[in-house]
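Have a look at the structure below before the remarks.
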Amino acid sequence: MAAYVSPCLTPPDSRVLTVLRKSVLPDHHLGTRVGCLRMSEGTTKRYRVVASHKYESSSIRNSLNSHSTSHFQSQDSFLNLHPEISMLNPRKETSSVPITEDLDELSTPNTYNEARIKVIGVGGGGSNAVNRMIESEMIGVEFWIVNTDIQAMRISPVFPDNRLQIGKELTRGLGAGGNPEIGMNAATESKEAIQEALYGSDMVFVTAGMGGGTGTGGAPIIAGVAKAMGILTVGIVTTPFSFEGRRRALQAQEGIAALRDNVDTLIVIPNDKLLAAVSQSTPVTEAFNLADDILRQGVRGISDIITIPGLVNVDFADVRAIMANAGSSLMGIGTATGKTRARDAALNAIQSPLLDIGIERATGIVWNITGGSDLTLFEVNAAAEVIYDLVDPTANLIFGAVVDPSYSGQISITLIATGFKRQEEGEGRPLQATQADASMGATRRPSSSFTEGSSIEIPEFLKKKGRSRYPRL
């Protein structure tokens, strides 16, 4: 387990540790130094605080403004006025049990300044994706499902208070029957309840499987409410498989067009592209599960960048700067092991099923590399070389790095490409890959002239132009 120990400050007469979820940080108005330990145990456990000193339980409960005789008070009036002096002296303890408190027990959402992220699964497809996120033990986000089908909602692992039935009068809990207009009217009927569910959010993911009734019609309404409230709103949706029929495909395109006008950033994942990653004998149910899992990866790729403390942190303000009013965006997630794992992970991210076309036209890129304690500067450099060699030199780039002991032996890279909105408007059409573009995007690979000992300075990477690209490996 990796640990990072940093000096923190705490009021000399309070003996209170201030705990934040993302890391252990000091109260900024304080005076005496104590040791604060930050530990990462992967994405399934929160950070914990372990006090290296042993205290009497009564001393922890002492109030900041308490005037009663405390463990640190003395017969000396000077020491009573200045208890920090006596705190510096060693003393005997009545308890030998170290204080180990779980962050979930010590913290509440109002005790620290942290971006509040909500994932709203709309309709059957969106709800299934949220269910899968919960099963994968995602942390740092709040899950909601919104549906017209009350029966489907009852079997979800989402907390009952976070299940929002819309259109009670219109549908009577029986669903939208695959009609997007009913889904839209149901969401409109329940706008006040939607606003209450979104209240207090800094960022909202609206996820759905497009082509049906509730998700296709309701997602644009829900996203519009969120954006009108000033919340950073990201839509991440799938398009139907070809075998689902032409009607659902057409409904999906109409729903996507409506959603695009009501979000800051829209990521569309074509389900048909996932078929290339599975065998011909794959059952239909497994194909849909794969689509749900891609939605999960997309949401987690962004939320992890914000919620997991990093070696080089990418905070919410960074992500907002890239994704606010960005229009159509692309995302890639790549993981690799072995001697060339950094370069391979970067290539896998660029060629991810989440990427509909290449990232060369993006005006904003945020990418994050996660590795174990064995992650080296050489590997960070190699991954950066692949990415910066491909993107536009004028693009706004934000980079983050996270060391997570659970990633020992492997590297994962998440890449978000934004800023296609300007090109869309200039060309008078939405960002979509042609058949040729999609084929090229699936096979091309950027070159890398990385050599051992070269600098990790970003400007050096951005100067590299005009080289031969996309050689087949």
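Glycine residues also receive a Cβ, built from the backbone N, Cα and C atoms like all the rest.
Values in this document were obtained by computation on a predicted structure and should not be read as measured data.
For E244 (GTP binding site), the count of additional Cβ atoms within 10 Å of its Cβ stands at 17 [all protein chains shown]. Residues or ranges marked as GTP binding site in Swiss-Prot: G124, G125, G126, S127, N128, G213, T214, G215, E244, R248, D292.
Looking at Swiss-Prot, you'll find the mutagenesis T282 to V noted as follows: Normal interaction with FtsZ proteins and with ARC6. Lost ability to form contractile ring at the chloroplast midpoint. Reduced to three states, the DSSP call for T282 (mutagenesis position) is coil.
The separation of T282 (mutagenesis position) from E244 (GTP binding site), Cα to Cα, is 16 Å. Taking a C-beta cut-off of under 8 angstroms and a sequence separation of 6 or more, G124 (GTP binding site) has the following same-chain neighbours: N147, D149, A152, G209, G212, T214, G215.
Put simply, D292 is the one of the binding-site residues G126, N128, D292 whose Cα lies nearest to the Cα of T282 (mutagenesis position). Around the Cβ of D292 (GTP binding site), a 10 Å sphere holds 23 further Cβ atoms from the protein chains shown. Spatially close to G126 (GTP binding site) yet at least six residues away along the chain are I120, I145, V146, V206, T207, A208, G209, G215, A219, L295, judged by Cβ distances under 8 angstroms. Its Cβ taken as reference, N128 (GTP binding site) is surrounded by 22 other Cβ atoms within 10 Å in the chains shown.
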